[in-house]
Structure formats: structure tokens, C-alpha cells
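Below: the structure, in C-alpha cells.
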Amino acid sequence: MTMINSRPELMNLSFSGCGFLCVYHAGVAAAIKEYAPELLQNKILGASAGSIVACGLITGVCISHATSTILKVVSQARSRTFGPLHPEFNLLGIVRDELEVILPPNAYEMCTGRLVISLTRWSDHENVIIDEYRSNADLIDAIMCSCFIPLYCGITPPKFRGVQYIDGGVSDNQPIYDEHTVTVSPFSGESDICPPDWDSGSMLGVDFNGTSIRFTTRNMFRLMACLWPRSTDDLSRMCLQGFGDALRFLTKCGLAPCIRCLTIQTIDANEPAGRVSSECFSENDDAKKVTHVAVPRMKKRASANALNSFRTRGESECETCGDSDIPLEEVNIQSFFPSIMKKPFEDAVAAERSVFQYMMSFRLVRYATTAMGISKFPFDMALAFVKKVHQYLDMVSPPRWIMLKFRGLADFILGEVEKQKSRYTNFSCLVAVAETDSFGSVLASSTMEKEEHKEIELSEDAKKEMILLRERDRRRKLLKKAGKITPNNSENQFDETSVYDVDSFEHVIDFTKSHEALYEFHYRDENQVMKTFGLFTDSQQRPYSSASQHQHHHTKSLGGTSRLVHVPEEDEDAPLSAVSAPAVIFHGGQEIVELGESDKDSGLSGIDTKRKVPDEPTTRF
């Protein structure tokens, strides 16, 4: 806009997209609301973050409250390890919640026809201008679409009336309505209201989708601050910069007193308006008072709707006040900066000066906090992914064919698992591991043996067999006392001690503890009865030619551990002639020796040999 076209009744404001630099727009809005509120009656355009400020100006939202909201969002972004890139930080979600709170119920009616928002259609990247809204939700959706930066704010673009849109700055970052549009940008360039950057003499610049940006050092800093928020002090200076730049523009257009006039400290005592003016500028709560006070300070000032050519300078103005820009370094802008705008920054600085923030100021604590944040970043990513999936499932109802596919897949996996289970036998193999010393000798513990002996649980058949064995031992002791059994008795073909030891239940337990089992197999038969199968070693070949040789095997086979003896199952029909040694089967802690056909019972066992032998002579646990 040129000075020739600076007619206030025709001026339209246009706020460019700038990310977290929208605090600069807040300073510009504060100056306009205080010194030129008539500019808010026309159209206001905005892209990205500029659309939020434009909506606040039209709906009459308190600028101080809006600034507090901006600082709140910045504080939450800076508290994360990776700032706004942290997966738990939802920028658009926070902005949406705040807009739903601060906007009045009829905001969409106030913005219809006056608020112009620049959008970029996701399908073809064409610019779309929106100025009609059906509800507050419709208005907020348009603002969210204009603020969405791909990958920075998310992956899926938001929708406005069923169509996906992204940041309006991608196609038009500085929307222009007509030649009377006043452009506002936080970047130094050719915009009407922008930082002048007096200390830079760069004449080079770039046009970013309608926004003029000069190649200056400060602009590089501002570009980084767009997406990565700065400290509270930096944001305070940016807001003050916007207030001063807007006030300078209004002064050039004759819509506000000269900056130098506002800083005059001595006013004629005969002019009562001077005292009222200083009081009003210190309070700054009523924009109408400020406008009313500024008129008496002028010798002959036209109204705000008059042309700039009819404007007369104030009594204390010099010849160059209205024709040239005055550097901000030469005036004290902060002296007449509204106090209501200072309060949000003072509160934010006070919060940063707490004891916790003081502890966080130490370098070691900052490094430790950063390291912890980086270490738990993968867990935060996983949690954010789960939340996104949950939100997607809540919003999108999967079709029936997808549910059937997943159900079929689950049934297939479960069926394969059951098939794999059936291929394996459910058994447990126990291998005895004996403790030895440095010389290889087995270490025996009488205490542990007694405890293990107590822990043996016998089945009903084993208990009956144990009673039978004890009854036989009792009979042998009675015969021994009566003198009917002697070592020289011709009827006794066995050594009395060896027969007693081999056939006794205690000897069976001692034998199993002193000899390591090569293999012990526990299984259940078709009747779900637990059975035991064991293999032991034998040192000598034991032929089945005579009963005396078999008896000799009973005496000496228990001490050797050099030869493996195969033990057939109970249902195996293995011929005895094919086996070179008697099978030794251990069931429930007992040893049973299979005799050959030529073997005969000597009658000294105490058991009736004429009694029919049961089919399963083994003892089971």
C-alpha cells in the first residue's frame, strides 16, 4: 500500500503466516486497537498463524489473554526434550482447545464476510480463500487447516467441509484483498508493517509466497524462531517490536500521534489535556480515551476518516516527524507500551524464576534432563503411535470384510498352534546329577537322604508291595531267631545278607541313591496312570543258565557301573534268549529281576511261588 492509497475507511489488514512469531502480530494488534480501532471495521485477512490473530481482532478477544495463550503454548513446547517435535506435543490440539474457550458463541457470524483465511488444497496445492462460516466449529476447522504444516504438525491433513487442506502459507502466505491492503509481517522486507532492521544494509531479499524477506542476520534468527519457540525475553522483545512498528505506520498515516510527541515529558501547564494524556497512556484500558485525548494536543487535526493530505502536524512536531521513520533506539517505546500487555510477560518471567527453574538453570541438571528425555524418547514414540491408532479406530469403522479377514487369520494361527502341540509328547525326563568332590567321588549326605526318603510318595500298589516286603522281612527274622535258616543250610542257596539286602525295600532305595540312573522316563498310560521307566548300568554279563548264577548276580551286580543294560517296556515281547543280561526295571523305587525259564525259586523268599503271578509285576508310583 502506498501513502496515496492510505484512506482509513478503505484499509484492510493482512497478517502473514509466521508460526510462533505470531507474538509480533499481537503487538501490532495492541497498537491498532489502542490508536486506530476504526481499521478493525473492514476486512482482515490472514494465513496460518496470522488467521488466529485476525479472528481475535474481529471477535474482540482480549489481546492480553491471547498473548497469555501464546506464551502458554510456547512454554509447553519448550518443556519437551525435542520441543514442538516431541510426539506428545500436539500443537493444533492445544490451539483448538484454546479457541473453543476464548471465542464467543456468535464468532462465526462476526467473521462471516470479514475474516478471509488463506488455505492450500492438499490434492492439487491450489490456493483457496474462505470467508463464510456456518458455525464456530466450521470457523475453527478453517483456522486449523490454515495452520497445518505437513510433517511438523502431523501426517494426515485436517478437513474443512470434507476436503483436506494444509497451511495457507504454502500457496499464499500474504493474502491481498485490494490495493488498500495493509500487509503485516514479522520479517524485515517491503511489508507495510515490519521490522526495519536499521543496522543492516542488505538490499537482497526473497519473496516467499507474497511475503517479502530481506537477507539479514535478524531475519535468519526470525526464520528459526518460527518453528522453534524462543525464550520469554525474546518473545517480549518481538511483541514490543511489533507495537513500535505498528505505531510508526499509524503515525505516518496520520492515525496516531507522532512517536516523538508521545515521549514528550514537559507539556505546557496551561494545557490540562497534558495531564490527562499522561494518565491515559499509563492506564491504557480504554481505547476511546486515548483517541479522545490525542486530539487536544493537535493544533488542528482532522478526524481519523479524513485524507492524509488534510492532516496538520501537532504543536510540538518537527518538519521530519511525519515524513521519515524514527529508529526505535531513539525513543522509549516501552514507556507507553500498554501495561495490560506487559502483564502476561511479567507472569511468564515470574514463573521461570521459581526454585525449580533455578535448579534447572545449572548446566549439569540440564544435561541430565536432556539425557533422560532422549533415553525415554522411543517409549514416547511407541505411546504416541498407540494413541494415534486408537484415535484412528475410534474415528474409522472398519468394514465387515476386514473384520472377517482378521478373524480368519486368527483362527488359522490358533489352529496351527494346536497342530504343533499334538506333534510333541507330553513327558518329562529326569536325569540324576550326583555331586562329586575334586577327586570324582560322590558326596553323600545322610540328612538329605533322610529328607528325600520322607518325601517319596507311593501309589496304592506300591504301598501294598511295601507291606508284603516288610511281612517277608519279619518272617525271615523270626526264622533266623528260631535257627531254621543258617548260612550252612543246604536249602539256602543264597547268601543270607545279600538276599536280605537285595529284596528289602530299604536296599532298593539305597541302591537308587548310590547308583546314578542313566535314563528315567515318567509317562502316563491310556488310563492316565503315572508310570516310571528307568535304565541302570551293570558291570558283569549274567547268563541265565542256572539259578545259582542268577543268585550270584544278585550279590555282585549292584556294585558295578560299567555296562548298559537295556530295559524293555512292560508291553514289549522281547525274547529272553536275545538279552545277555537280565532286564532291570525300576518302578517306584523297587528293582525287579526277570528270571529265565530254567530258574526256580528256592523257596526262601517267603513268597508262595505257586501263586499266579500278576500281569504287571512292576511297582508304579
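Every residue gets a Cβ built from N, Cα and C, even glycine.
No substitution from the list is modelled in this structure, which keeps its original residues.
As the structure is a computational prediction, the values presented were derived from the model and not from experiment.
Here Swiss-Prot flags 13-180 as domain 'PNPLA'.
Among the features that Swiss-Prot reports, active site, nucleophile is placed at Ser48. Listed in sequence order, Ser16, Gly17, Cys18, Gly19, Ser118, Ser146, Cys147, Ile149, Asp167, Gly168, Gly169, Asn173 are the same-chain residues six or more apart from Ser48 (active site, nucleophile) with CB atoms under 8 A from its CB.
Marked as active site, proton acceptor by Swiss-Prot on the basis of sequence analysis: Asp167. For Asp167 (active site, proton acceptor), other Cβ atoms within 10 Å of its Cβ number 24.
Experimental mutagenesis is annotated in Swiss-Prot for Ser303 to Ala, with the remark: Abolishes phosphorylation by aak-2 and kin-1. Attenuates interaction with lid-1.
Residues belonging to the domain 'PNPLA' (13-180) score a mean pLDDT of 89 in the model.
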